[in-house]
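Written below as C-alpha coordinates is the structure these notes are about.
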Amino acid sequence: MKLKTRLILSGTILISLAACYFLVLLVLDLEITRDLMTDYVDPRPLQTSYHKLCVIVPYRDRLEELREFSPHMSKFLHNQNVSHHILIINQTDPLRFNRASLINVGWNEADRLGCDYMVMNDVDLLPVNPEVPYDFPGIGVIRHITSPQYHPKYHYEKFIGGILMLTLKDYKKLNGMSNKYWGWGLEDDEFYLRIIDSKLNLTRVSGLSTDSSNTFRHIHGPKRKRDYTPKKNDKNQWEIKRKRDHVSGLHDVRYLIDSRQLLDFSGTSVTIINVALHCDLNWTPYCKS
(Lines of atoms letter the chains of each structure in order from A and count residues from 1; the text may use other names and numbers.)
(Lines give C-alpha, C1' and ligand atoms only; values in the text may rest on other atoms or scores of the structure.)
Protein backbone atom coordinates (compact mmCIF):
# COMPACT_ATOMS: atom_id res chain seq x y z
CA MET A 1 0.00 0.00 0.00
CA LYS A 2 2.83 2.40 0.91
CA LEU A 3 4.63 1.57 -2.35
CA LYS A 4 1.49 2.33 -4.35
CA THR A 5 1.05 5.66 -2.56
CA ARG A 6 4.67 6.59 -3.26
CA LEU A 7 4.25 5.77 -6.98
CA ILE A 8 1.13 7.93 -7.18
CA LEU A 9 2.90 10.85 -5.47
CA SER A 10 5.94 10.46 -7.71
CA GLY A 11 3.72 10.49 -10.82
CA THR A 12 1.89 13.58 -9.62
CA ILE A 13 5.17 15.39 -8.98
CA LEU A 14 6.50 14.48 -12.45
CA ILE A 15 3.31 15.72 -14.12
CA SER A 16 3.51 18.98 -12.15
CA LEU A 17 7.17 19.47 -13.10
CA ALA A 18 6.37 18.81 -16.78
CA ALA A 19 3.51 21.31 -16.68
CA CYS A 20 5.80 23.95 -15.12
CA TYR A 21 8.44 23.26 -17.79
CA PHE A 22 6.01 23.77 -20.69
CA LEU A 23 4.60 26.89 -19.00
CA VAL A 24 8.10 28.39 -18.81
CA LEU A 25 8.70 27.58 -22.50
CA LEU A 26 5.39 29.22 -23.45
CA VAL A 27 6.24 32.41 -21.54
CA LEU A 28 9.69 32.58 -23.15
CA ASP A 29 8.18 32.05 -26.60
CA LEU A 30 5.68 34.86 -26.04
CA GLU A 31 8.45 37.18 -24.85
CA ILE A 32 10.55 36.46 -27.95
CA THR A 33 7.54 36.94 -30.25
CA ARG A 34 6.68 40.24 -28.55
CA ASP A 35 10.25 41.49 -28.98
CA LEU A 36 10.21 40.59 -32.66
CA MET A 37 6.87 42.32 -33.19
CA THR A 38 8.14 45.43 -31.41
CA ASP A 39 11.00 45.75 -33.89
CA TYR A 40 8.83 45.01 -36.95
CA VAL A 41 7.36 47.87 -38.98
CA ASP A 42 4.81 47.06 -41.71
CA PRO A 43 6.01 48.86 -44.87
CA ARG A 44 2.56 48.87 -46.46
CA PRO A 45 0.35 51.97 -46.12
CA LEU A 46 -2.53 51.62 -43.69
CA GLN A 47 -5.78 50.78 -45.45
CA THR A 48 -8.99 52.04 -43.91
CA SER A 49 -11.07 49.30 -45.55
CA TYR A 50 -11.04 46.50 -48.09
CA HIS A 51 -12.29 48.81 -50.87
CA LYS A 52 -10.18 49.58 -53.91
CA LEU A 53 -10.54 52.73 -56.02
CA CYS A 54 -9.79 52.96 -59.73
CA VAL A 55 -9.05 56.53 -60.87
CA ILE A 56 -10.22 56.67 -64.49
CA VAL A 57 -8.67 59.48 -66.53
CA PRO A 58 -9.95 59.97 -70.11
CA TYR A 59 -6.93 61.24 -71.98
CA ARG A 60 -5.37 62.45 -75.21
CA ASP A 61 -2.27 64.58 -75.84
CA ARG A 62 -1.99 66.06 -72.35
CA LEU A 63 1.47 64.88 -71.29
CA GLU A 64 2.36 68.10 -69.48
CA GLU A 65 -0.76 67.85 -67.34
CA LEU A 66 -0.28 64.11 -66.81
CA ARG A 67 3.23 64.64 -65.46
CA GLU A 68 1.79 66.88 -62.75
CA PHE A 69 -1.44 64.97 -62.18
CA SER A 70 0.01 61.49 -61.54
CA PRO A 71 2.34 62.13 -58.56
CA HIS A 72 -0.06 64.70 -57.08
CA MET A 73 -3.03 62.32 -57.23
CA SER A 74 -1.09 59.36 -55.87
CA LYS A 75 0.20 61.36 -52.90
CA PHE A 76 -3.27 62.80 -52.23
CA LEU A 77 -4.83 59.32 -52.12
CA HIS A 78 -2.03 57.83 -50.01
CA ASN A 79 -2.56 60.63 -47.48
CA GLN A 80 -6.19 59.49 -47.22
CA ASN A 81 -5.14 55.81 -46.97
CA VAL A 82 -7.09 54.97 -50.12
CA SER A 83 -6.01 51.81 -51.95
CA HIS A 84 -6.05 52.71 -55.64
CA HIS A 85 -5.02 52.23 -59.27
CA ILE A 86 -4.59 55.16 -61.67
CA LEU A 87 -5.80 54.25 -65.16
CA ILE A 88 -5.05 56.60 -68.05
CA ILE A 89 -7.42 55.72 -70.92
CA ASN A 90 -5.56 57.11 -73.92
CA GLN A 91 -7.49 57.55 -77.19
CA THR A 92 -5.13 56.67 -80.05
CA ASP A 93 -7.45 56.73 -83.10
CA PRO A 94 -7.84 59.78 -85.41
CA LEU A 95 -11.48 60.34 -84.41
CA ARG A 96 -12.71 63.24 -82.32
CA PHE A 97 -12.23 62.88 -78.57
CA ASN A 98 -14.94 60.82 -76.85
CA ARG A 99 -14.65 61.24 -73.08
CA ALA A 100 -17.72 59.14 -72.25
CA SER A 101 -16.67 56.13 -74.32
CA LEU A 102 -13.20 56.25 -72.75
CA ILE A 103 -14.78 56.15 -69.30
CA ASN A 104 -16.83 53.13 -70.40
CA VAL A 105 -13.57 51.46 -71.44
CA GLY A 106 -12.12 52.47 -68.08
CA TRP A 107 -14.94 50.66 -66.28
CA ASN A 108 -14.03 47.42 -68.06
CA GLU A 109 -10.38 47.85 -67.06
CA ALA A 110 -11.32 48.70 -63.46
CA ASP A 111 -13.51 45.60 -63.25
CA ARG A 112 -10.64 43.49 -64.58
CA LEU A 113 -8.35 44.87 -61.85
CA GLY A 114 -10.81 44.13 -59.06
CA CYS A 115 -11.73 47.70 -58.11
CA ASP A 116 -15.14 48.06 -56.48
CA TYR A 117 -15.50 51.82 -56.93
CA MET A 118 -14.30 54.36 -59.45
CA VAL A 119 -13.82 58.06 -59.91
CA MET A 120 -13.91 59.86 -63.25
CA ASN A 121 -11.19 62.46 -62.86
CA ASP A 122 -10.17 64.95 -65.56
CA VAL A 123 -6.40 65.14 -65.96
CA ASP A 124 -6.39 68.93 -65.58
CA LEU A 125 -8.25 69.04 -62.25
CA LEU A 126 -6.28 68.47 -59.02
CA PRO A 127 -7.78 68.36 -55.50
CA VAL A 128 -5.72 70.51 -53.15
CA ASN A 129 -7.88 70.61 -50.02
CA PRO A 130 -7.15 67.41 -48.01
CA GLU A 131 -10.79 67.46 -46.84
CA VAL A 132 -11.99 66.48 -50.33
CA PRO A 133 -13.24 62.88 -49.85
CA TYR A 134 -12.07 60.01 -52.05
CA ASP A 135 -13.17 57.22 -49.70
CA PHE A 136 -15.82 54.62 -50.58
CA PRO A 137 -19.14 56.42 -51.23
CA GLY A 138 -21.44 53.46 -50.54
CA ILE A 139 -23.78 51.43 -52.74
CA GLY A 140 -26.49 53.52 -54.38
CA VAL A 141 -24.64 56.78 -53.78
CA ILE A 142 -23.09 58.93 -56.51
CA ARG A 143 -20.72 61.53 -55.11
CA HIS A 144 -20.07 64.64 -57.16
CA ILE A 145 -16.72 65.76 -55.81
CA THR A 146 -16.34 68.93 -57.89
CA SER A 147 -19.74 70.24 -56.87
CA PRO A 148 -20.79 73.61 -58.34
CA GLN A 149 -19.79 75.54 -55.22
CA TYR A 150 -16.19 74.24 -55.40
CA HIS A 151 -15.40 73.79 -59.11
CA PRO A 152 -13.01 76.52 -60.34
CA LYS A 153 -15.09 77.26 -63.43
CA TYR A 154 -18.55 75.66 -63.63
CA HIS A 155 -21.28 76.49 -61.13
CA TYR A 156 -24.65 75.66 -62.72
CA GLU A 157 -27.11 73.59 -60.70
CA LYS A 158 -27.13 70.41 -62.81
CA PHE A 159 -23.38 70.29 -63.37
CA ILE A 160 -21.84 66.89 -62.55
CA GLY A 161 -18.61 67.11 -64.55
CA GLY A 162 -14.99 67.29 -63.45
CA ILE A 163 -14.73 64.59 -60.78
CA LEU A 164 -17.54 62.11 -60.12
CA MET A 165 -17.41 58.98 -57.95
CA LEU A 166 -19.59 55.87 -57.72
CA THR A 167 -19.35 52.11 -57.34
CA LEU A 168 -18.74 49.88 -60.34
CA LYS A 169 -22.09 48.18 -59.66
CA ASP A 170 -23.97 51.48 -59.84
CA TYR A 171 -22.14 52.55 -63.01
CA LYS A 172 -23.22 49.27 -64.60
CA LYS A 173 -26.77 49.80 -63.36
CA LEU A 174 -26.79 53.12 -65.25
CA ASN A 175 -25.43 51.37 -68.37
CA GLY A 176 -22.48 53.72 -68.14
CA MET A 177 -22.36 56.82 -70.31
CA SER A 178 -23.66 57.50 -73.81
CA ASN A 179 -21.28 56.78 -76.70
CA LYS A 180 -22.70 59.45 -79.01
CA TYR A 181 -20.66 62.39 -77.68
CA TRP A 182 -17.70 63.04 -79.98
CA GLY A 183 -15.88 66.27 -79.22
CA TRP A 184 -15.87 68.23 -75.99
CA GLY A 185 -18.98 68.74 -73.88
CA LEU A 186 -22.56 67.63 -73.07
CA GLU A 187 -21.84 63.98 -72.12
CA ASP A 188 -22.09 64.88 -68.42
CA ASP A 189 -25.48 66.51 -68.91
CA GLU A 190 -26.82 63.32 -70.49
CA PHE A 191 -25.31 61.25 -67.66
CA TYR A 192 -27.12 63.52 -65.19
CA LEU A 193 -30.42 62.48 -66.81
CA ARG A 194 -29.48 58.82 -66.41
CA ILE A 195 -28.83 59.35 -62.72
CA ILE A 196 -32.15 61.13 -62.21
CA ASP A 197 -34.04 58.36 -64.05
CA SER A 198 -32.30 55.66 -61.98
CA LYS A 199 -33.35 57.07 -58.60
CA LEU A 200 -29.80 56.67 -57.30
CA ASN A 201 -28.77 59.13 -54.60
CA LEU A 202 -26.75 61.98 -56.13
CA THR A 203 -24.79 63.76 -53.39
CA ARG A 204 -22.54 66.77 -53.68
CA VAL A 205 -19.51 67.45 -51.53
CA SER A 206 -20.22 70.25 -49.06
CA GLY A 207 -19.04 71.68 -45.75
CA LEU A 208 -15.42 72.18 -46.80
CA SER A 209 -13.27 74.94 -45.32
CA THR A 210 -12.42 76.20 -48.83
CA ASP A 211 -14.31 77.62 -51.82
CA SER A 212 -14.15 77.58 -55.63
CA SER A 213 -10.85 79.48 -55.62
CA ASN A 214 -8.78 77.06 -53.54
CA THR A 215 -10.43 73.61 -53.35
CA PHE A 216 -9.12 72.42 -56.72
CA ARG A 217 -6.39 73.54 -59.07
CA HIS A 218 -7.29 73.77 -62.74
CA ILE A 219 -4.17 73.23 -64.87
CA HIS A 220 -5.76 73.44 -68.31
CA GLY A 221 -3.49 75.73 -70.30
CA PRO A 222 -4.94 78.50 -72.51
CA LYS A 223 -3.19 76.99 -75.53
CA ARG A 224 -5.23 73.81 -75.19
CA LYS A 225 -8.05 74.36 -77.67
CA ARG A 226 -11.25 72.45 -76.98
CA ASP A 227 -13.01 70.58 -79.78
CA TYR A 228 -16.47 71.81 -78.90
CA THR A 229 -19.43 69.62 -79.69
CA PRO A 230 -21.79 69.94 -81.31
CA LYS A 231 -20.39 72.19 -83.98
CA LYS A 232 -22.21 75.49 -83.85
CA ASN A 233 -23.18 75.30 -87.52
CA ASP A 234 -24.48 71.71 -87.36
CA LYS A 235 -28.15 71.72 -86.36
CA ASN A 236 -28.38 67.93 -86.68
CA GLN A 237 -25.75 67.51 -83.98
CA TRP A 238 -27.63 69.81 -81.65
CA GLU A 239 -30.79 67.74 -82.05
CA ILE A 240 -28.99 64.43 -81.44
CA LYS A 241 -26.89 65.64 -78.51
CA ARG A 242 -29.73 67.25 -76.56
CA LYS A 243 -31.80 64.07 -76.39
CA ARG A 244 -31.59 61.41 -73.68
CA ASP A 245 -29.78 58.38 -75.11
CA HIS A 246 -31.73 55.21 -74.30
CA VAL A 247 -29.70 53.08 -76.72
CA SER A 248 -25.95 53.23 -76.20
CA GLY A 249 -23.77 52.89 -73.13
CA LEU A 250 -21.43 50.59 -71.28
CA HIS A 251 -22.89 47.43 -72.82
CA ASP A 252 -22.09 48.35 -76.44
CA VAL A 253 -18.98 50.53 -76.39
CA ARG A 254 -16.79 49.30 -79.24
CA TYR A 255 -13.03 49.61 -79.11
CA LEU A 256 -9.69 47.89 -79.58
CA ILE A 257 -6.95 47.81 -76.94
CA ASP A 258 -3.69 48.63 -78.74
CA SER A 259 -1.53 48.05 -75.67
CA ARG A 260 -1.22 48.38 -71.91
CA GLN A 261 1.90 49.83 -70.31
CA LEU A 262 3.21 51.16 -67.01
CA LEU A 263 4.70 54.64 -66.97
CA ASP A 264 6.56 56.28 -64.11
CA PHE A 265 6.11 59.95 -63.23
CA SER A 266 8.32 61.13 -60.37
CA GLY A 267 8.14 57.75 -58.67
CA THR A 268 4.43 57.21 -59.34
CA SER A 269 3.45 54.31 -61.61
CA VAL A 270 0.29 54.68 -63.67
CA THR A 271 -1.28 52.28 -66.15
CA ILE A 272 -1.71 53.58 -69.68
CA ILE A 273 -4.44 51.86 -71.72
CA ASN A 274 -4.00 52.75 -75.40
CA VAL A 275 -7.44 52.53 -77.02
CA ALA A 276 -8.78 52.86 -80.56
CA LEU A 277 -12.50 53.64 -80.46
CA HIS A 278 -14.99 52.58 -83.12
CA CYS A 279 -17.42 55.02 -84.72
CA ASP A 280 -20.70 54.12 -86.42
CA LEU A 281 -20.77 56.71 -89.20
CA ASN A 282 -24.45 56.03 -89.88
CA TRP A 283 -25.37 57.00 -86.32
CA THR A 284 -22.75 59.63 -85.41
CA PRO A 285 -21.19 60.93 -88.66
CA TYR A 286 -19.76 63.87 -86.69
CA CYS A 287 -17.18 61.59 -85.00
CA LYS A 288 -14.68 62.67 -87.65
CA SER A 289 -13.07 66.10 -87.48
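Quick reminder: no glycine exception, Cβ is built from N, Cα and C everywhere.
Substitutions noted, but not modelled.
Annotation note: HIS218 (UDP-alpha-D-galactose binding site) sits in a strand segment as assigned by DSSP. In sequence order, ASP124, LEU125, PRO152, LYS153 are the residues near HIS218 (UDP-alpha-D-galactose binding site), counting only same-chain partners six or more apart with C-beta under 8 A. Residues annotated as UDP-alpha-D-galactose binding site in Swiss-Prot: 58-62, 97-99, 123-124, TYR154, TRP184, 218-220.
Annotation source Swiss-Prot lists Mn(2+) binding site at ASP124, HIS218, citing similarity to another entry.
Annotated N-acetyl-D-glucosamine binding site per Swiss-Prot: LEU186, GLU187, ASP188, ASP189, in sequence order, evidence recorded as a curator's inference. In the structure as shown, the Cβ atom of LEU186 (N-acetyl-D-glucosamine binding site) sits within 10 Å of 21 other Cβ atoms.
Record note (Swiss-Prot), mutagenesis GLY183 to Glu: In n2841; F1 adults accumulate eggs in the uterus. Embryos are arrested at the 1-cell embryonic stage. Partial collapse of vulva invagination. The unchanged residue is displayed. Secondary structure at GLY183 (mutagenesis position), as computed by DSSP, is coil.
Quoted from Swiss-Prot, the note on mutagenesis experiment VAL275 to Phe is: In n2823; embryos are arrested at the 1-cell embryonic stage. Its Cβ taken as reference, VAL275 (mutagenesis position) is surrounded by 26 other Cβ atoms within 10 Å in the chains shown. According to its DSSP assignment, VAL275 (mutagenesis position) is in a strand.
In the three-state DSSP reading, PRO58 (UDP-alpha-D-galactose binding site) counts as strand. Excluding the listed site residues LEU186, GLU187, ASP188, ASP189, the same chain places ALA100, GLY161, TYR181, GLY185, GLU190, PHE191, TYR192 with Cβ atoms within 8 Å of the centre of the N-acetyl-D-glucosamine site Cβ atoms. The recorded positions shown are ARG60, ARG62, HIS220, VAL275; of these, the one with its CA atom nearest the CA of GLU187 (N-acetyl-D-glucosamine binding site) is ARG60. In this structure, the CA atom of ARG60 (UDP-alpha-D-galactose binding site) is 10 Å away from the CA atom of VAL275 (mutagenesis position). Long-range Cβ contacts of TYR154 (UDP-alpha-D-galactose binding site) within its own chain (separation 6+, distance under 8 Å): PRO148, GLY161, GLY162. Taking Cβ-Cβ distances under 8 Å and a sequence gap of 6 or more within the same chain, the neighbours of ASP189 (N-acetyl-D-glucosamine binding site) are LYS158.
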